[in-house]
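*Asks:* Shown below is the structure under consideration.
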Amino acid sequence: YIDAETMHLHHDKHHQAYVNNANAALEKHPEIGEDLEALLADVESIPADIRQALINNGGGHLNHALFWELMTPEKTAPSAELAAAIDATFGSFEEFQAAFTAAATTRFGSGWAWLVVNKEGKLEVTSTANQDTPISEGKKPILGL
């Protein structure tokens, strides 16, 4: 359970600040475009003077956008395809939950726990610090907390 005050803070304050700051950085270099996923997949292509701002704020925007997209008041189960992939990778849904919980609870300071598809096309549980996104590591996030 996450209380309304925490949700308001993250949605209306934190997430909005990430969007505003990412947009301000992008305005300095209109030639690079506005596709944050593409830019963060190749951070070295981002001009040095805005690179860290986009890593922090672009990552914060993408991370929170996925979080909001996945949130629902109803309890949901993974699709049959995802459930089979979880079982094949982790042994069971319960083992996946244990790995995901460990990634979330052992992250020192702020950050995210992720279920991602890695470069080899396999599921992986990982963790990133602060607002770093697994996209910068060539991974596709499918669940984030």
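Each residue, glycine too, has its Cβ placed from N, Cα and C.
None of the substitutions listed is reflected here, since the structure keeps the original residues.
What Swiss-Prot records for this protein is below:
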- His10, His64: Mn(2+) binding site (BINDING)
- His10, His64: Fe(3+) binding site (BINDING)
- Ala17 to Thr: In strain: CIP 103216 (VARIANT)
- Ile32 to Thr: In strain: CIP 102922T (VARIANT)
- Glu44 to Asp: In strain: CIP 102922T (VARIANT)
- Ala113 to Val: In strain: NEM1121 (VARIANT)
- Ala129 to Thr: In strain: CIP 103216 (VARIANT)
- Gly138 to Ser: In strain: NEM1121 (VARIANT)
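How about a rundown of where these features are and what they're close to?
*Replies:* Summarising the environment of His10 (Mn(2+) binding site), the number of other Cβ atoms within 10 Å of its Cβ, over all protein chains shown, is 15.
According to its DSSP assignment, His10 (Mn(2+) binding site) is helical.
Sequence-distant neighbours of Ala17 (variant position) (same chain, 6+ apart, CB under 8 A from its CB) are Asn57, Gly60.
Taking the Cβ of Ile32 (variant position) as reference, residues of its chain lying under 8 Å away and at least six apart in sequence are, in sequence order, Leu26, Leu39, Ser45, Ile46, Pro47. Under the three-state DSSP scheme, Ile32 (variant position) falls in the helix class.
Other Cβ atoms within 10 Å of the Cβ of Glu44 (variant position), summed over all protein chains shown, number 6.
Under the DSSP three-state reduction, Ala113 (variant position) is assigned to strand.
Annotation for Ala129 (variant position): same-chain Cβ neighbours under 8 Å, separated by at least 6 residues, are Arg107, Gly109, Ser110, Gly111.
Gly138 (variant position) falls within neither a helix nor a strand when secondary structure is assigned with DSSP, and so counts as coil.
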*Asks:* Please report how many Å separate the Cα atom of Gly138 (variant position) from that of Glu44 (variant position), as a whole number.
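*Replies:* Counting only the Cα atoms, the answer is 13 Å.
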*Asks:* How many whole Å apart are the CA atoms of Glu44 (variant position) and His64 (Mn(2+) binding site)?
*Replies:* 23
